[in-house]
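Take a look at the structure set out below.
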Amino acid sequence: MLIELQQIVKSGLVRNGAKHCTKRSLLCSNASVIASKRFQGSFAPGQQQPLNPLAKPIEQDRDAIIRILSSIGSRREVEQYLRYFTSFEAQRFAIIKVGGAIITDELDTLAQSLAFLNHVGLYPIVVHGAGPQLNKILASRNVEPEYSDGIRITDAETLSVARKVFLEENAKLVDALEKLGTRARPITGGVFQAEYLDKEKYKYVGKIVKVNKAPIEHSIRAGTLPILTSMAETASGQLLNVNADITAGELARVLKPLKVVYLNEKGGLINGETKKKISSIYLDREYDGLMKQPWVKYGTKLKIKEIKELLDTLPRTSSVAIISTKDLQKELFTESGAGTLISRGFVINKHDSLDSIPDAALENLIIQKNSLAAPSESLKQFKDTLKDRKLRIYSDSFNESVAIVDTTDSSLPVLLAFGAADNNWLNNVVDSILTTLKADFPSLLWRLQPSAKNLEWFFSKSEGTLFANNFYYFWYGVKDLNKISKFIQSDKPFADAIIQTQSTKPPTASSTTNNPSSSQINQKRSYSTSSLFSKNKKMNRSLFLKGGKRFFSAEAQKTQKPLKAVSSKPAKVVLLGARGYTGKNLIGLINTHPYLELSHVSSRELEGTKLPGYTKKEIQYVNLSTDDVKKLEEEGAVDAWVMALPNGVCKPYVDALTSANGKSVIVDLSADYRFEPSWQYGLPELNDREALRNSKRISNPGCYATGSQVGLTPILSLIDGQPSIFGVSGYSGAGTKPSPKNDLNVLTNNLIPYSLTDHIHEREISYRLKQPVAFIPHVAQWFQGITLTINVPLKKSITSRELRNLYQDRYNGEPLIHVQGDVPLVKDNAHKHHVSVGGFGVHSSGKRAVIVVTIDNLLKGAATQALQNLNLSCGYDEYAGIHLD
């Protein structure tokens with residue numbers, strides 16, 4: 001049987017394989033926003049203020065960055081921000097070198113960008129030049145600038161003019177920042193000590209020999225941005241001119257920042273032959289060849305040379321970016337970046353034998369960290385399986401990443417294993433490995449399970465994908481798709497072996513967490529299939545009490561297995577109500593989905609504008625009427641409709657679709673149809689998945705309701721009385737329409753109760769569980785994420801361990817429900833697709849239990865759950881397009 005292939009062609013790949021549509025207006029706060037009151041700390045006389053004046057930055061400012069990245073970037077970009085920028089010392093965040101032309105031509109843009117960074121608690125150090133301004137004044141005096149090896153020859157007259165110009169340009173930038181409410185400090189001396197570079201040749205040009213950090217540290221302690229000139233002094237006080245690029249580099253050697261950024265009007269280095277901007281330069285591989293290029297001369301040659309000498313002294317993770325002013329935030333906060341990124345790169349070693357890598361490292365990467373499908377349970381078994389294969393192995397210098405390619409069939413090499421330590425996913429080592437693979441193999445194929453971590457990264461690196469044999473098959477460079485078809489047909493025994501291995505092996509700590517000790521600390525339980533529990537009586541001991549009598553609930557014994565894919569046919573989706581937070585998150589999920597694609601997005605407010613963050617094709621917002629909707633349905637142009645509309649608005653559209661007698665699916669995210677028996681209730685983990693697969697009308701549950709039902713279902717038969725649910729949501733749950741519930745001026749240092757009785761979710765929870773509950777919602781100052789503290793009166797006594805085991809057994813095999821022993825936290829669950837259940841407190845009487853649930857209201861509470869329901873109704877794997885933690 002021929003296998004239907006879907007060739008997904010991606011365009012516009014940039015630096016790390018993903019293109020993000022970033023609007024500067026999203027990132028550059030306007031003056032009225034930036035000019036907010038800054039945090040002022042109080043300290044006793046003589047007490048030294050901490051180096052970071054915002055030891056606890058305003059939480060909503062951090063949320064702003066995370067929210068922006070969630071909208072325009074990838075999960076890895078959010079992780080990079082959280083990992084680096086929320087922990088990096090303020091003075092080590094970034095050094096930004098500003099060319100003189102930037103201050104003349106783009107002062108407002110520069111000031112807004114710097115003010116934004118400062119507003120979210122970051123303190124970039126600015127070093128600026130003034131070359132064009134200096135040349136202009138010299139030209140008015142009929143003085144021709146002289147250069148040698150890219151260095152300005154500075155005589156006494158030039159030095160005198162330079163001093164005046166530097167002070168004026170420094171004052172301009174400081175004043176522009178102060179007007180935006182951002183405190184800035186001019187530092188025009190006392191930082192750089194220099195000696196004459198070559199007095200006879202260059203005259204008053206210096207070579208920096210010492211950097212005094214104190215003025216910079218004092219500036220940051222005072223809560224001001226340090227703005228430095230590139231002038232230096234000798235030990236005796238003689239003023240010397242120093243190239244601003246060199247000055248920024250010398251400062252970076254001392255401070256060792258995460259990023260060094262050079263702003264220039266061209267927005268990067270331009271290849272003199274192709275006239276195109278260079279996206280990236282890996283110096284370890286490209287430096288020698290680059291310096292021989294005829295177009296690399298004068299200032300360009302000096303710049304590249306100085307950058308190499310700088311990066312040779314910094315950690316390998318450091319980089320230098322040459323970008324335009326408007327792309328500053330994009331470079332700092334997204335992995336796609338902008339302009340030209342220069343780094344040393346990561347040395348990738350090549351081997352022909354698995355024995356070239358130490359067994360301990362290889363076992364960790366292949367058995368525990370491997371993202372690709374592999375049936376081996378031990379390193380020995382893995383090696384035995386491949387002993388007759390021709391292999392090519394790639395690893396980094398520290399053996400923290402490995403890729404293994406089977407080259408036995410040279411016409412279609414297969415990537416068998418790809419394992420990497422967590423930090424290597426964040427610092428782009430994996431990208432260096434893939435770049436090397438693409439250089440060595442014009443075509444390559446690999447396979448992943450739907451639950452694989454970093455699935456979206458592998459998707460972004462491919463040119464085609466197909467779901468078959470319960471795997472995602474990815475490839476690039478394959479021209480003859482019959483090869484793919486034949487490989488997939490022959491791969492079924494391998495797929496069956498994977499499934500058999502997973503269904504029989506006992507759970508291990510490594511299957512749940514990368515750190516064995518964390519499973520003991522958090523008491524998280526790893527999941528396997530239900531057959532394990534029916535065979536293993538020891539693991540089922542928690543279901544029995546004195547005398548072997550079972551009394552725990554039948555709900556705890558239910559196992560609803562996720563459904564496998566029965567289709568790989570692409571589907572066109574229309575999103576009505578795309579302006580809100582849920583709509584934006586759903587757009588992001590569909591953007592990386594292997595089969596779904598948007599055909600229309602409807603928003604009255606945004607009609608006619610381009611849809612950001614969607615790269616499969618260019619789409620503009622439209623404003624669809626009920627007649628438009630009916631016509632599209634009659635034409636059969638749409639496979640699925642998602643209604644992301646406010647409560648009470650959906651019905652006219654549903655009626656229009658129904659009148660057209662179409663066959664498309666409707667997933668409604670509002671509360672309008674949650675109580676309609678003719679609609680399926682879309683909470684797959686607690687309902688009939690087959691019914692959802694066969695339904696054309698699905699009502700998406702509410703966010704509070706999803707978390708509450710997950711928190712109560714395993715113990716329904718033990719409840720004695722009315723449970724009470726104390727719910728707190730981030731302000732994204734209040735929507736985008738301005739109100740006190742999403743006004744940060746009201747929410748800061750505050751918690752607002754609302755709808756104290758008869759909230760729609762109280763009714764929904766009670767209706768679905770057939771158990772009355774009391775629900776009290778609150779809104780807090782964080783952006784997204786919900787915590788639910790559920791108090792449950794019990795009929796019979798129970799211990800905390802027995803309670804936890806009920807939940808573990810009920811949600812065994814559900815990848816989007818995580819059960820843990822300790823209390824789950826909102827910040828750990830935010831931006832994650834799963835629900836976390838934990839705490840499991842039991843009163844000393846044993847008759848009252850408290851369960852804590854966290855859920856991301858925009859993902860599993862809305863967009864992720866909608867995608868689950870779309871996947872089921874369209875016949876796809878339930879978790880297609882969903883990253884499983």
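Residue numbering: from 1, along the chain as shown.
Every residue, even glycine, has its Cβ placed from backbone N, Cα and C.
Fair warning: this is a prediction, and the values are worked out from it, not measured in the lab.
Counting every protein chain shown, the Cβ of VAL261 (variant position) has 23 other Cβ atoms within 10 Å. Secondary structure at VAL261 (variant position), as computed by DSSP, is strand. What Swiss-Prot notes for the natural variant VAL261 to Asp is this: In strain: 975.
In sequence order, TYR282, LEU283, ASP284, ARG285, SER432 make up the list of same-chain residues 6 or more apart from GLY345 (variant position) whose Cβ falls under 8 Å from its Cβ. Annotation note: GLY345 (variant position) sits in a coil segment as assigned by DSSP. One natural variant named in Swiss-Prot is GLY345 to Pro, and its note says In strain: 975.
As annotated by Swiss-Prot, domain 'N-acetyltransferase' applies to 346-499.
Look at Swiss-Prot and you will find CYS703 tagged as active site, backed by sequence analysis. According to DSSP, CYS703 (active site) sits within a helical segment.
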Between the Cα atoms of CYS703 (active site) and VAL261 (variant position), find the distance and write it as a whole number of Å.
42
If you draw a 10 Å sphere around the Cβ of CYS703 (active site), how many other Cβ atoms fall inside it, taking every protein chain shown into account?
27
